[in-house]
Amino acid sequence: MKIALVIFITLALAGCALLSLHMGVIPVPWRALLTDWQAGHEHYYVLMEYRLPRLLLALFVGAALAVAGVLIQGIVRNPLASPDILGVNHAASLASVGALLLMPSLPVMVLPLLAFAGGMAGLILLKMLAKTHQPMKLALTGVALSACWASLTDYLMLSRPQDVNNALLWLTGSLWGRDWSFVKIAIPLMILFLPLSLSFCRDLDLLALGDARATTLGVSVPHTRFWALLLAVAMTSTGVAACGPISFIGLVVPHMMRSITGGRHRRLLPVSALTGALLLVVADLLARIIHPPLELPVGVLTAIIGAPWFVWLLVRMR
């Protein structure tokens, strides 16, 4: 059943990736997907400069956000934990928007570093305020901090109205206009981070038994928590720097896949990565074809999917 699930998700991902290249305001014929990859062909510019970069970003950012959600849920043993619910997304967004508004000439390659610093600062403050891994308190504290970071972001935009357009589009969580400059920065980092997450599989499995038992079985709990959390924040921040704050993938996908595959992280992490990539590719495709030529922010569609799921989880855990 698990192998069949992986095959199904992989085939669905491949099919949606082809549809993403094919569909849009300017449809690309299926034959052109095989032939028009060299300069001078009719659909070369649409494929190479517009659709392929955003498809690659959707694949890797979706996978990274889902894996970050798995890591955070495993670290705190909390099914409500995710980068966006805990406020990491919004803290990273605040740092990135501050850079976009206050230092507009800043190179794109610096954004992931600033987003990472903002995400880590938000996570440290959350740990200081919550002082517990109790699911409801963590979730509520994270939501409160998210509102705080969002308010500060709004203040920054109101104080710099002349520079607000790019920041406003970026804040909705969008793949629109993403070119190879974003791909060259974000994807090498994702290629480094995603395999590293597999090194935590055994320790996260043992952490699920409780800190005391995990320590008895040879896990350095503080060491594992620190490095796994650092990796999760790094993946989230890189995704935020590339595409803006895309909500709920880190919450919905890990929880859904855990209910299907079980809690073994060696299975859960790869399946969640594939499903996160699939969800973001589908959301980006729908964002382009629902109301052409207008394009919806992809973050709006992921929020429409994820918000009811989060409410259902809260109600079920009462």
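Residue numbering: from 1, along the chain as shown.
A Cβ is built for glycine as well, from the same backbone N, Cα and C atoms used for every other residue.
According to Swiss-Prot, the features are:
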MUTAGEN   Arg51 to Cys  Retains 32% of wild-type citrate-mediated Fe(3+) transport
MUTAGEN   Arg51 to Glu  Retains 14% of wild-type citrate-mediated Fe(3+) transport
MUTAGEN   Arg54 to Cys  Retains 19% of wild-type citrate-mediated Fe(3+) transport
MUTAGEN   Arg54 to Glu  Retains 24% of wild-type citrate-mediated Fe(3+) transport
MUTAGEN   Arg288 to Glu  Retains 35% of wild-type citrate-mediated Fe(3+) transport
MUTAGEN   Arg288 to Cys  Retains 65% of wild-type citrate-mediated Fe(3+) transport
Item checked: Euclidean distance between Cα atoms of Arg54 (mutagenesis position) and Arg288 (mutagenesis position), Å -> 12
Checklist line | Which same-chain residues, if any, lie at least 6 apart from Arg54 (mutagenesis position) yet have Cβ under 8 Å of it | finding: Ser20, Leu175, Trp176, Arg178, Asp284
Next item on the list: Would you count the other CB atoms within 10 A of the CB of Arg288 (mutagenesis position), including those on all shown protein chains?
Entry: 21
Next item on the list: Would you count the other CB atoms within 10 A of the CB of Arg51 (mutagenesis position), including those on all shown protein chains?
Entry: 22
